[in-house]
Amino acid sequence: MASITFRTPLSSQEQAFYNQKFHQLDTEDLGVVTGEAVRPLFASSGLPGQLLSQVWATVDIDNKGFLNLNEFSAALRMIAQLQNAPNQPISAALYESTPTQLASFSINQNPAPMQSGSATGNTNNTDIPALSSNDIAKFSQLFDRTAKGAQTVAGDKAKDIFLKARLPNQTLGEIWALCDRDASGVLDKSEFIMAMYLIQLCMSHHPSMNTPPAVLPTQLWDSIRLEPVVVNQPNRTTPLSANSTGVSSLTRHSTISRLSTGAFSNAASDWSLSFEKKQQFDAIFDSLDKQHAGSLSSAVLVPFFLSSRLNQETLATIWDLADIHNNAEFTKLEFAIAMFLIQKKNAGVELPDVIPNELLQSPALGLYPPNPLPQQQSAPQIAIPSRASKPSLQDMPHQVSAPAVNTQPTVPQVLPQNSNNGSLNDLLALNPSFSSPSPTKAQTVVQNNTNNSFSYDNNNGQATLQQQQPQQPPPLTHSSSGLKKFTPTSNFGQSIIKEEPEEQEQLRESSDTFSAQPPPVPKHASSPVKRTASTTLPQVPNFSVFSMPAGAATSAATGAAVGAAVGAAALGASAFSRSSNNAFKNQDLFADGEASAQLSNATTEMANLSNQVNSLSKQASITNDKKSRATQELKRVTEMKNSIQIKLNNLRSTHDQNVKQTEQLEAQVLQVNKENETLAQQLAVSEANYHAAESKLNELTTDLQESQTKNAELKEQITNLNSMTASLQSQLNEKQQQVKQERSMVDVNSKQLELNQVTVANLQKEIDGLGEKISVYLTKQKELNDYQKTVEEQHAQLQAKYQDLSNKDTDLTDREKQLEERNRQIEEQENLYHQHVSKLQEMFDDLSQRKASFEKADQELKERNIEYANNVRELSERQMNLAMGQLPEDAKDIIAKSASNTDTTTKEATSRGNVHEDTVSKFVETTVENSNLNVNRVKDDEEKTERTESDVFDRDVPTLGSQSDSENANTNNGTQSGNETANPNLTETLSDRFDGDLNEYGIPRSQSLTSSVANNAPQSVRDDVELPETLEERDTINNTANRDNTGNLSHIPGEWEATPATASTDVLSNETTEVIEDGSTTKRANSNEDGESVSSIQESPKISAQPKAKTINEEFPPIQELHIDESDSSSSDDDEFEDTREIPSATVKTLQTPYNAQPTSSLEIHTEQVIKYPAPGTSPSHNEGNSKKASTNSILPVKDEFDDEFAGLEQAAVEEDNGADSESEFENVANAGSMEQFETIDHKDLDDELQMNAFTGTLTSSSNPTIPKPQVQQQSTSDPAQVSNDEWDEIFAGFGNSKAEPTKVATPSIPQQPIPLKNDPIVDASLSKGPIVNRGVATTPKSLAVEELSGMGFTEEEAHNALEKCNWDLEAATNFLLDSA
């Protein structure tokens, strides 16, 4: 897409000026200006419209119809260049260079020079002038022909007429909107006249129409007076308006044809001839009168009159009316009358039958002295010639013949090709402004072949004759195809033909063409006043001898001078009539309507008589002149007569020969007649073409010589200019290059300056930021140094711990050797079981007797199981209420019952277990003191001592552990009491349960909302409702263990017996002691909501201890890393946080009591229950067999202080679903890959024996079911939440875990040392005294939270303060610190 490119960029002054003009025109801020918007500005530049249109076409490259700022600037540059030098060619080079001065615009300046016409024509050109009567008459006639009798003209018809004006559609639309006052879509006569008048003003580039007004003024509408024109009453006059001839010829750059047309088209409806018009007509007459004879013959006048494009009949009528002297020559008077009548006819006014009296009385004609009264008519009457004297005419409206010998070249013309019919011809006939204007200079000089040249100056409207050198006339450009040889029938016509060779030179000098198209004029009747034609005077010339071919304008050869003179006359007339306004009014006092009606006939007769008198007076005055001319004419006529006589004789001689041929050719004459006429026309055309070509050849020869001379001069000038241009171009390029370089350097320097400024600002900002960061980093470095020291100290402590644990590993190796020795002893003790077979047989017999009672008890157990489920739900609700700090209503009763039951249980347990109490206590004390478990226990006791009552992280969390403990104790109590299980006391169970939910101060435990275990439980148990129970369970276990260590130790076996029986018991006691040492603090394994398996296991301690013949590596696995698998945490059905039960303790208690073979129904129930809970790695059938074998050696356990809790509720184990859940739990735990599982020891012979004797045992011989449970606990606590090391020690104490410390989030840099988990055996409080080991690392939830925040870059003080503000909520404290950072 092409674009505007300035070789010389716009200067700052130009940019400011052009931007100002552009924004004034772009009122809507669209970035473009339309042609309609810039038209007033361009018109005010004073340049011609054609130049402005070329400027627009040059800058509007894509023909968009609008200009952007760049194109608008280019247009104003071109206007400035053209204002400085108007003759420059229109091209893109005008806007590429800078003009010497900016374009000047004046809104009151006319785009073209206007002629003043007279001194009184000082009117404001920006106002729309009033309509002249001439314009009203022209446009009224056009309306009548278009409307055809209708009162309005339809929009489509008016559009067709308007479009022929070749104005922009937008301009025509605005004119229509102004004229269609009622928006009806049709125009009445006044609206049509106004529209045509505005179109005429636009075409003439009148300043008032540069910007059409929004509303036409009222006085402009009032200037339209639609009075009918009366043509048969010559005394009725219409006053001249201020603009009698319009403004069509005022502002146009007129050509010869337009000036000539204006001479025939500018006539007012009045019949008075002004002095100015008379002067114009006289000037035309003088230009035609080359010989200065004072008269013009028909040979000159006929071609001139034909150029008016009136038909021949109308011209004959005008000739008849104007020829007041009744001769073949016109004087200035007759010529003025004929021209006046032609103008009237072209204006659409019907010609009268006689010359109006007002025309004859015009002062300009000089026929009458000035007299205001029309009654005083003393001038002699002149006979008015009638139309009867005119010879017969052949009306050829489209063709006019010219003499065949006419070889005079004519002036070239630029005429629009229009047809002779339709509204376009009417429009063009009425107003020559509708033709496209051709650019000419302000002054048009028309030259002819004489020494006179006619010059018309558009500025002052005056026509002058200047003496110039003779020049070759311009060639003909019109077609002469319509010319033919004319043979007149009258003697006068033949004399004219004879004189043609003499008149040819005159005809060549007087021919001209005109462009006006005449409208059709109806024929007129003969004049009512007839006169006798003089036989001695020549008749009216025949206008049919000249033809005008369709589509081409032809005339005789004097058009240059005549056209200029006619145009000057028309322009002068219009200016004179506008300036004189009311100078000439009708002086007839009787011109009013009534008087005119009465005197019309008398006036007509008087006018005729006056014409006759004037004609006779004139004839008398010119008799002498005519006498001399008559003599010459007689001589010429005589010669012509002789010539004709000779021709006549020749014709007579050939007449006889042609008579015979005439009869034969008469039939062909009619057919060939048309062909002859066509051939004659073609001959005339050929002759005309020949003469035109000859004249054109002469002209071209002259032009060629002139062109060659001018070409040589131009070449020389071009050479000089090219050299100058080359030098200037080189200089310009150098300057442009320098300007570009300088601008580039300026741009680069400015960009570098901006960049440097930005860089300096950024560097300063970075320096400030780095200063702040340095201070922060120094603070952080100090904190990190402090933290590094702390980590180093902790690392040293961990190294010490690792060394200590290495020493303990050595001790464990020694312990393993001892255990191997003990295993050997246990194998020896297996022989003792054979001694008990007989005893077991007896027990089986007794069991058969109690079978009936078992069935009854079984039914009761099922019922109690339902009650137990309800109690469990009730207890859960109570526990939730307790966790929320709500005490039940019967809290006091429950506490009292719990205390009584505890005392009773303690007494019974003491009475049963006092046999071996002393020996067991000694063994346990010795063993515990010598083992490495004591150190861990001492540590736990020290940490518990250090804890405060307000520690929300580590204690006083309500748990459900008391429930399980109560169940275990109750189960043992039920086993000891035999038939007492049939009627358990639920009230005692609730009291024991409530007692477990109280702390050592008797206050209900409040659950810690910020505990790391509660808030960060594993994913597998986060949604489990049993989580609060497991949290409560842990603290309850710890508190109960601390309170009851002394009582429990009294039931633990500890040393070897001397007798075989006691040796067997001692072996079992030693084996059980190992279990105690590994898991003394894990009180229970809550595999299900009920305590079925645990109760069953506790009722058969002897059997559970029997298969414990394991190696040291199995019971105490070597130290290894703790691998936590999140996916395994949910492998079991109950992914709860559970503790183990103190089964080994109960087992040892029962081993200490003497063997009493007293089978009970409870033993049978728990035997079946154990079968439902297979140990890990064993099948149910294997467990069943082991249970049966173990039943032969079953003894009653010693009842401790918790034996009465939930007594008799073990019957719930009958439910198959619970057993299945427990079985699934043990299987899942076994499959979880626990590293703490004990190896299954098979004793096939013992199992078979127990099976055969139907021994009711409570524990399978394959493994201890309490061992796999810690693995579940270990997996469920693998959540990455920070849990206190103390909590883990308490939960997993005694399990032999090889990893003591959980991964610390806040201290990732501390190396993880393989430290075994601390074992927490149950020892007396007096044994827990020892040195406190400072771990040196964060182990509590608080310290872990502080350390985690410290690892995020905050100081310990900030972390501690934030945690205190947020109630030790790590997430809230983190957000608080980040927000306040």
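Backbone N, Cα and C atoms are what each Cβ position is placed from, and that goes for glycine too.
At each noted site, the model still has the original residue.
Swiss-Prot lists 47-82 with the feature domain 'EF-hand 1', giving sequence analysis as the kind of evidence. With a threshold of 8 Å between CB atoms, the same-chain residues lying at least 6 positions outside the domain 'EF-hand 1' (47-82) that come near it are 1-4, 6, 10, 14-15, 17-19, 21-22, 31-35, 38, 88, 90-92, 94-95, 97-99, 101-103, 111-112, 205, 253, 437, 439.
For the domain 'EF-hand 3' (276-311), the DSSP-based tally of helix, strand and coil residues reads 22 helix, 1 strand, 13 coil. Annotation source Swiss-Prot lists domain 'EF-hand 3' at 276-311, citing sequence analysis.
Annotation source Swiss-Prot lists domain 'EH 3' at 277-366, citing sequence analysis.
Note on the domain 'UBA' (1338-1380): DSSP counts are 32 helix, 0 strand, 11 coil. The feature domain 'UBA' is assigned by Swiss-Prot to 1338-1380.
Its Cβ taken as reference, Trp176 (mutagenesis position) is surrounded by 19 other Cβ atoms within 10 Å in the chains shown. Mapped onto three states, the DSSP output places Trp176 (mutagenesis position) in helix. In Swiss-Prot, a mutagenesis experiment is listed as Trp176 to Ala, annotated with the note Abnormal spatiotemporal behavior.
Within 10 Å of the C-beta of Leu1370 (mutagenesis position) we count 25 further C-beta atoms, all protein chains included. While the structure shown retains the original residue, Swiss-Prot records the mutagenesis experiment Leu1370 to Ala with this note: Reduced ubiquitin-binding.
Here Swiss-Prot notes a mutagenesis experiment, Thr1374 to Ala, with the remark: Enhanced ubiquitin-binding. Spatially close to Thr1374 (mutagenesis position) yet at least six residues away along the chain are Leu1349, Met1352, judged by Cβ distances under 8 angstroms.
Sequence-distant neighbours of Leu1378 (mutagenesis position) (same chain, six or more apart, CB under 8 Å from its CB) are absent. Annotation of the published mutagenesis Leu1378 to Ala in Swiss-Prot: Reduced ubiquitin-binding; the original residue is retained in the structure shown.
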Length of the line joining the Cα atoms of Leu1370 (mutagenesis position) and Trp176 (mutagenesis position), in Å: 86
Secondary structure tally of the domain 'EF-hand 1' (47-82) (DSSP, helix then strand then coil): 25 helix, 3 strand, 8 coil
PLDDT averaged over the residues of the domain 'EF-hand 1' (47-82): 87
